[in-house]
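J.: Per Swiss-Prot, domain 'Ketosynthase family 3 (KS3)' is recorded for 3-410. In Swiss-Prot, a published natural variant is listed as ILE109 to Phe, annotated In strain: GS77; resistant to cerulenin. Per Swiss-Prot, active site, for beta-ketoacyl synthase activity is recorded for CYS164, HIS303, HIS340.
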Amino acid sequence: MTKKRVVVTGLGALSPLGNDVDTSWNNAINGVSGIGPITRVDAEEYPAKVAAELKDFNVEDYMDKKEARKMDRFTQYAVVAAKMAVEDADLNITDEIAPRVGVWVGSGIGGLETLESQFEIFLTKGPRRVSPFFVPMMIPDMATGQISIALGAKGVNSCTVTACATGTNSIGDAFKVIQRGDADVMVTGGTEAPLTRMSFAGFSANKALSTNPDPKTASRPFDKNRDGFVMGEGAGIIVLEELEHALARGAKIYGEIVGYGSTGDAYHITAPAQDGEGGARAMQEAIKDAGIAPEEIDYINAHGTSTYYNDKYETMAIKTVFGEHAHKLAVSSTKSMTGHLLGAAGGIEAIFSILAIKEGVIPPTINIQTPDEECDLDYVPDEARRQELNYVLSNSLGFGGHNATLIFKKYQS
């Protein structure tokens, strides 16, 4: 069976770099950091002092207050970004096409803020005072459910939860839905709102977060002095569309998605497999799925979390897959500016990968001040680079040994 071609026709984002795609992208290519002092929780209680928060976001600017109160923050972000993406795609979801329009949006954690607040009510006021909206606000699939309701999309409706690989897995899974003919359009990506007391406590306890108090330099992927990731929030949603469907309605096309790889480490609950073996296989699977040679990849948007082992092993994985070509590749981590959006990271980074192809600009890795001999690739330090790109690869790796890779291509008719 001939695989259907799948293109990207819409983008929507809420990120620490901006409350829309254009602002987020322009800040990324200008090396602007979206990281600042923690305001959502009392920083005095935690070793980590900085976070990548949304700025000046008021959900009532985007939806009715009554509806917003029925959603956890992660769902609010997803619905807002999805509406942006569909509007950008100029897609009118009529009753006729609704059964062929699906939603596949994931969250690595779900409604942790709701869980914390309702558990406090449970403890202090008793079980009868817990909100009837507690469960439907908390569960991770509710972002997809609320997007489906908001858009009137009645096709495939699913949710992936693979920790920090969630956004990338979601897009890859949605890509395959269209490729095999089960939908014409998929609204897909990732969302996360993890800036809560328990989340900071948990990630601090396992030593994952940077304790650098300087917001400008705390997230420093591939730098010798990196000491952990900076937690962030937001949503990145894209519209995937079967090519003929997009052409028939005259849609603008940002680029094409051509490859997806997904593997498991079977190694450790939080640490990546030694030498990046699982990540290497995910990249190899995606390259095979795309039907291209490794040497055709021009740029890698790395997972690049600013943790010691991730950056070391991802570098090793890239060398395993690409051999000599690894040193000719441009590799950058936009997490140096956005922080780590966990389940939303893959969605935002897919958008940056797509725009890198469309605009011919590679966003930089900022804060590489002290080179690490174990991280010796071209990480596009400090300044964006103009370069024609035909194929871009994006990696996401998650707790539990989840590895996911997407490959995007410059669209050619």
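Every residue, even glycine, has its Cβ placed from backbone N, Cα and C.
None of the listed substitutions appears in this model.
Quick one: how deep are these features, and who are their neighbours?
T.: DSSP assigns ILE109 (variant position) to coil in the three-state reduction, outside any helix or strand. For ILE109 (variant position), the same-chain residues lying six or more positions away in sequence with a CB closer than 8 A to its CB are PHE74, PRO140, GLU192, PRO194, SER199, LEU342, GLY343.
Sequence-distant neighbours of CYS164 (active site, for beta-ketoacyl synthase activity) (same chain, 6+ residues apart, CB-CB distance under 8 A): GLY108, HIS303, THR305, HIS340, LEU342, GLY343, ALA345, GLY346, SER396, LEU397, GLY398, PHE399, HIS402.
Packing around HIS340 (active site, for beta-ketoacyl synthase activity) is summarised by its Cβ count: 29 other Cβ atoms lie within 10 angstroms of its Cβ, all protein chains included.
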J.: Quick one: what's DSSP say for HIS303 (active site, for beta-ketoacyl synthase activity), helix, strand or coil?
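T.: Its secondary structure by DSSP: coil.
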